[in-house]
Amino acid sequence: MSYIEKLGDNMVKRLKILIDNEFSNLIIEFKRNVKKSFEGEAFVTIGIDENDKISYISIEPLDKDLKEGIKRIKVL
């Protein structure tokens, strides 16, 4: 069972992945209000499958504030 399947259909409906081809931005959006945002430099790795669909995204923060922000994230 995949992670998305464990979250259920409701979570999938609230998840949106946007690709801005002009600026090469990748945005993963959840249908939630934003209380605070964190930004900073990071090493980012994006794995894709044989159909060029996202397999995983890894974010390794270099910036202290971004690192602390990621630590605060609640997955479920």
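Here the Cβ of each residue, glycine as well, is placed from N, Cα and C on the backbone.
Residues as originally present; substitutions not included.
The following features are taken from Swiss-Prot:
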{"type": "VARIANT", "residues": "Ser24 to Asp", "note": "In strain: Isolate variant II"}
{"type": "VARIANT", "residues": "Arg72 to Lys", "note": "In strain: Isolate variant II"}
Rounded to the nearest Å - Cα separation of Arg72 (variant position) and Ser24 (variant position): 27
Counting every protein chain shown, other Cβ atoms within 10 Å of the Cβ of Ser24 (variant position) number 7
